[in-house]
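The annotation domain 'EamA 1' is assigned in Swiss-Prot to 7-136 on the grounds of sequence analysis. Annotation comment: Swiss-Prot describes 151-281 as domain 'EamA 2', evidence class sequence analysis. Quoted from Swiss-Prot, the note on mutagenesis experiment TYR78 to Ala is: Shows moderate effects on the transport activities of both threonine and methionine. Swiss-Prot gives this note for the published mutagenesis HIS79 to Ala: Abolishes the transport activities for both threonine and methionine. What Swiss-Prot notes for the published mutagenesis of TYR82 to Ala is this: Enhances methionine transport and slightly reduces threonine transport. Under mutagenesis, Swiss-Prot gives TRP101 to Ala with this note: Exhibits decreased transport activity for threonine, but not for methionine. Here Swiss-Prot describes TRP163 to Ala as a published mutagenesis experiment; the accompanying note says: Exhibits decreased transport activity for threonine, but not for methionine.
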Amino acid sequence: MSRSSATLIGFTAILLWSTLALATSSTGAVPPFLLTALTFTIGGAVGIAAGLARGVGLSVLRQPWPVWVHGIGGLFGYHFFYFSALKLAPPAEAGLVAYLWPLLIVLFSAFLPGERLRPAHVAGALMGLAGTVVLLGARAGGFGFAPEYVPGYLAAAACAVIWSVYSVASRRFARVPTEVVAGFCLATAALSALCHILFEPSVWPVGSEWLAVVALGIGPVGIAFYTWDIGMKRGDVRLLGVLSYAAPVLSTLLLVVAGFAAPSGALAIACALIVGGAAVATLLARR
């Protein structure tokens, strides 16, 4: 598989993640850890079924413990700290801090062998971050980082660091088959179910809400993690980091099309910054 093909496959994860908000809005009052448990169970099943269809047996899950620490720590760790951040701090501020992960991916990629971090990559990532600031700030009517929410900000920062480290470190585990991600998903589902039992009331999906849960499990919480794994292991990590800032903008555009949000000047500015950042990272970095 070529580097450009792997990058394109990795970008499909970003496209799928942009549907998260719209799909999640159709799951009703299902609490976050229960929703995570349900969707990751489906996502894990999708991976196992796809592997078996290609002749890859369950023996592929026999991996050294560092592989499991990396995978479960990345998937479950990110979601645990993200949900904690949303409970401990206002969603806008928590979301902004959490969305430092694309920039961190770009910066951390400099530590990978054979990768060279160019100023254009950093500039593109900063433009993407600026677009996210404009978009999230407009939604919330501004930001107000208050001292009493420091635990929430720290939790959001933790999830940003965890996901960026997981993503970049995937290159270190390039020989581990992508099918192993199914095991990460199922382990994340089990730990999320435990957190649900300990911390949340049980509100199960009803009627058409199950369709949204299944769609999440197949797409943004299923296929996306497998394609992201391919992109991180074989694609352009720096470019995928910059392109990740497209997710919140595409997510908002989908909400506008579906009638859940209104178009705004902030959305247009965010689009311009993120598209411009991607262009800077793609074109100037080649010179």
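Positions of Cβ are set from backbone N, Cα and C atoms, glycine also.
Keep in mind the model shows the original residues, not the substituted ones.
Just so it is clear, the model here is predicted, and its values are computed rather than measured.
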Per-region confidence, the domain 'EamA 1' (7-136) (mean pLDDT, whole number): 90
Number of Cβ atoms other than its own within 10 Å, given for TRP163 (mutagenesis position): 24
Cβ neighbours within the same chain of TYR82 (mutagenesis position) - under 8 Å, at least six residues apart: ALA94, ALA98, ALA155, ALA156, CYS159
DSSP-derived helix, strand and coil totals, residue by residue, for the domain 'EamA 1' (7-136): 103 helix, 0 strand, 27 coil
Counts by DSSP class (helix H/G/I, strand E/B, coil) across the domain 'EamA 2' (151-281): 107 helix, 0 strand, 24 coil
Surrounding CB atoms that lie within 10 Å of the CB of TRP101 (mutagenesis position), all protein chains: 23
Protein Cβ atoms within 10 Å of TYR78 (mutagenesis position), excluding its own: 23
